[in-house]
Amino acid sequence: MVHLSSEEKSAVTALWGKVNVEEVGGEALGRLLVVYPWTQRFFESFGDLSSANAVMNNPKVKAHGKKVLAAFSEGLSHLDNLKGTFAKLSELHCDKLHVDPENFRLLGNVLVIVLSHHFGKEFTPQVQAAYQKVVAGVANALAHKYH
């Protein structure tokens, strides 16, 4: 569960309504793979990840980023039950994919950076703080199966 004030919930919802999930998702996942190259081991089937340019222009990275952000978007509709919302994804990433749960936190932080880049002054310190709470809650929910 993420504890957000009504103002924080409104800020998150208002900004999210303007997010291009495909564009932001691809950019966030791409940046994760570039900045934290060890995360690429989970995406060997994606083809060329040999350079930042290759990663950022890789159609499979973009498609998976969109998928990740679509799941995140679903979570925003269930802020009071993130563990339940992400239970199956947590199980998949833990039991089958063996993803280090720290990667969820890293991706959340990268997402906040990408949102800041896309929305500039509209991404105020208050909005940023609310999104930090949300991405921390999502990362915690995704890591739940690991505990």
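One is the number of the first residue shown, and numbering goes on along the chain from there.
Cβ atoms here come from the backbone N, Cα and C positions, even for glycine.
Every position carries its original residue.
Sequence annotations record features per position, and here Swiss-Prot assigns domain 'Globin' to 3-147 based on sequence analysis.
According to Swiss-Prot, the natural variant Asn53 to His carries the annotation: In beta-2. A helical conformation is recorded for Asn53 (variant position) in the three-state DSSP classification.
Among the natural variants in Swiss-Prot, Asn57 to Ser has the note: In beta-2. The residue drawn here is the original one. Around Asn57 (variant position), no same-chain residue six or more apart in sequence has its CB under 8 Å from its CB.
The heme b binding site annotation in Swiss-Prot covers His64, His93. In the structure as shown, the Cβ atom of His64 (heme b binding site) sits within 10 Å of 19 other Cβ atoms. When secondary structure is read from DSSP and collapsed to three states, His64 (heme b binding site) falls in the helix class.
The secondary structure of Ser77 (variant position), as reduced to three states from DSSP, is coil rather than helix or strand. Long-range neighbours of Ser77 (variant position) (same chain, six or more residues apart, CB within less than 8 Å of its CB): none. Among the natural variants in Swiss-Prot, Ser77 to Asn has the note: In beta-2. The residue drawn here is the original one.
Note on Asn53 (variant position): other Cβ atoms within 10 Å of its Cβ, all shown chains, come to 10.
Across the fold, the C-alpha of Asn53 (variant position) and the C-alpha of His64 (heme b binding site) stand 17 Å from each other.
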